[in-house]
Amino acid sequence: MARKWLNLFAGAALSFAVAGNALADEGKITVFAAASLTNAMQDIATQFKKEKGVDVVSSFASSSTLARQIEAGAPADLFISADQKWMDYAVDKKAIDTATRQTLLGNSLVVVAPKASVQKDFTIDSKTNWTSLLNGGRLAVGDPEHVPAGIYAKEALQKLGAWDTLSPKLAPAEDVRGALALVERNEAPLGIVYGSDAVASKGVKVVATFPEDSHKKVEYPVAVVEGHNNATVKAFYDYLKGPQAAEIFKRYGFTIK
């Protein structure tokens, strides 16, 4: 009996080893992910490599930039957008395997100041005196024309009646991490970023959080790029929805959907 169980365990171990080698043999996975996912995705890629032996290479930028690159045929296997709009765009261009689309994460929209700033916490509402808070400086934000964080920010500021006052005072960046960097370098007294960006940065502090009802929910849809739904990509896609990845995402301030 003991020999029988030993043989079963040995067979199971061999099966797992063969499965792991099969994934490794299929090569690396390329992920196009919103800039705000940089730290979390790097940690997840490292963990996946340890567990499965497969390299995950990520390209981080504004979701708009990534969606257009995928449309143009860039060699991405997975796309994670920081909003539904740019995933919709990729779907409309028939660049996405729509059966794999799923909302993976949520986030918050916050205002940050340099870590050493004397700026105190404040409440964001229709009476917020942004001109006084900026004190002659500019408000760092992802470009509201195409960057999801900037689009969320514009929507919130419009709803709160502050957009007309603030639009001439913006310092637009190519993506949300660019806006974060302006505040980290003390080139802007305040910036609008995601809560997860503030968690990932040692150079800023959160001084205010936008009311949830002031903007659409911050959501991160994930999907496999059309024609790339092989076993290795599917394994990482499933891993992103699993407990190991969830723990890392939560550590960086994301909410799990």
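Placement of Cβ uses the backbone N, Cα and C atoms for every residue, glycine included.
At each noted position, the model has the original residue.
What you see is a predicted model, and the numbers here were worked out from it, not measured in a lab.
For the mutagenesis result S36 to E, the note given in Swiss-Prot is Slightly reduced chromate removal from a buffered solution. Its Cβ placed at the centre, S36 (mutagenesis position) has 33 other Cβ atoms within 10 Å.
Annotation of the published mutagenesis S36 to C in Swiss-Prot: Loss of binding to perrhenate. Slightly reduced chromate removal from a buffered solution; the original residue is retained in the structure shown.
What Swiss-Prot records for S36, S63, A149, V176, Y194 is molybdate binding site. Counting Cβ atoms from all protein chains shown, Y194 (molybdate binding site) has 31 others lying within 10 Å of its own Cβ.
In the three-state DSSP scheme, S63 (mutagenesis position) is classed as helix. According to Swiss-Prot, the mutagenesis experiment S63 to D carries the following note: Reduced binding affinity for perrhenate. Significantly reduced chromate removal from a buffered solution; when associated with D-36.
Among the mutagenesis experiments that Swiss-Prot reports, S63 to C is described with the note: Reduced binding affinity for perrhenate. Within 10 Å of the C-beta of S63 (mutagenesis position) there are 34 other C-beta atoms, taking all protein chains into account.
Record note (Swiss-Prot), mutagenesis S63 to A: Loss of chromate removal from a buffered solution; when associated with A-36. The unchanged residue is displayed.
Counting only residues at least six positions away in the same chain, the Cβ atoms of A35, S36, T38, F60, D197 sit under 8 Å from the Cβ of R177 (mutagenesis position). Among the mutagenesis results in Swiss-Prot, R177 to C has the note: About 5-fold increased binding affinity for perrhenate as a result of formation of an intramolecular disulfide bond with mutant C-35, which stabilizes the metal-bound closed conformation, but no increased binding affinity for molybdate; when associated with C-35. The residue drawn here is the original one.
In the three-state DSSP scheme, V199 (mutagenesis position) falls into the helix class. Where Swiss-Prot documents V199 to A, Y or W as a mutagenesis experiment, the accompanying text is: No change in affinity for perrhenate.
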Within 10 Å of the Cβ of V199 (mutagenesis position), how many other Cβ atoms can be counted across all chains shown?
15
Using only the residues recorded as binding molybdate (S36, S63, A149, V176, Y194), report the maximum Cα-Cα distance in Å, whole number please.
14
Counting only residues 6+ away in sequence within the same chain, which have a CB under 8 Å from the CB of V176 (molybdate binding site)?
A34, A35, S36, S62, A82, G142, V147, P148, A149, G150, V193, Y194, D197
If you take the centroid of the Cβ atoms of S36, S63, A149, V176, Y194, the listed molybdate site, which other residues of that chain have their Cβ within 8 Å of it?
A34, A35, S62, A82, N107, G142, V147, P148, D175, R177, V193, D197
What is the separation, in Å, between the Cα atoms of S63 (mutagenesis position) and V199 (mutagenesis position)?
20
